[in-house]
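A.B. asks: Pasting in a structure now, in structure tokens, and then I'll have a few things to ask.
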Amino acid sequence: MSKINDINDLVNATFQVKKFFRDTKKKFNLNYEEIYILNHILRSESNEISSKEIAKCSEFKPYYLTKALQKLKDLKLLSKKRSLQDERTVIVYVTDTQKANIQKLISELEEYIKN
């Protein structure tokens with residue numbers, strides 16, 4: 001990624017980002033929060049991560065995080081369970097099949113960016 005040196009660079013970068021997410025919403029029906037979560041899970045060393053950890057690194061408001069996780073669960077891209085240590089904690093996890101599906105999706109998005 002090139003460095004943003006002035007307002008013109010920032011405006012151009014913002015335009016490209018907005019276009020990417022608009023096109024992604026049309027093609028995959030995924031928004032920024034959902035793509036962020038999928039990418040975060042894919043880059044994670046573990047197949048399990050707490051929703052609190054996702055919230056901490058993303059700074060998403062609880063409502064948006066809950067809504068995004070539920071949608072991704074409904075799309076069968078991830079699964080959720082309650083922590084055995086603390087029932088209030090939601091654990092997000094992916095099976096090998098789900099992780100492969102996420103990898104395929106992220107690869108398609110990255111290919112779109114390159115073109």
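Any Cβ shown, glycine's included, is placed from N, Cα and C.
Pasting the relevant annotations from Swiss-Prot:
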type    : residues : note
MUTAGEN : D6 to A  : Reduces DNA binding to the agr promoter
MUTAGEN : K19 to A : Reduces DNA binding to the agr promoter
MUTAGEN : K25 to A : No effect on DNA binding to the agr promoter
MUTAGEN : K80 to G : Abolishes DNA binding to the agr promoter
MUTAGEN : Q98 to A : Reduces DNA binding to both agr and sarA promoters
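Give me the lay of the land around each of these features.
C.D. replies: Around D6 (mutagenesis position), taking its Cβ as the centre, 8 other Cβ atoms fall within 10 Å, counting all chains. In three-state terms derived from DSSP, D6 (mutagenesis position) belongs to neither a helical nor a strand segment and is classed as coil.
The Cβ neighbour count for K19 (mutagenesis position), using a 10 Å radius and every protein chain shown, is 10.
Secondary structure at K25 (mutagenesis position), taken from DSSP and collapsed to helix, strand or coil, is helix.
The Cβ of K80 (mutagenesis position) has 13 other Cβ atoms within 10 Å, all protein chains considered.
Cβ-based neighbour count (10 Å, all protein chains) for Q98 (mutagenesis position) stands at 19.
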A.B. asks: What does DSSP assign Q98 (mutagenesis position), in three states?
C.D. replies: helix
A.B. asks: Have a look around K25 (mutagenesis position) and count the other CB atoms within 10 A of its CB, chains all included.
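C.D. replies: Taking all protein chains shown, K25 (mutagenesis position) has 14 Cβ neighbours within 10 Å.
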A.B. asks: Which whole-number value in Å describes the distance between the Cα atoms of Q98 (mutagenesis position) and K25 (mutagenesis position)?
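C.D. replies: Rounded to the nearest whole number, the Cα-Cα distance is 20 Å.
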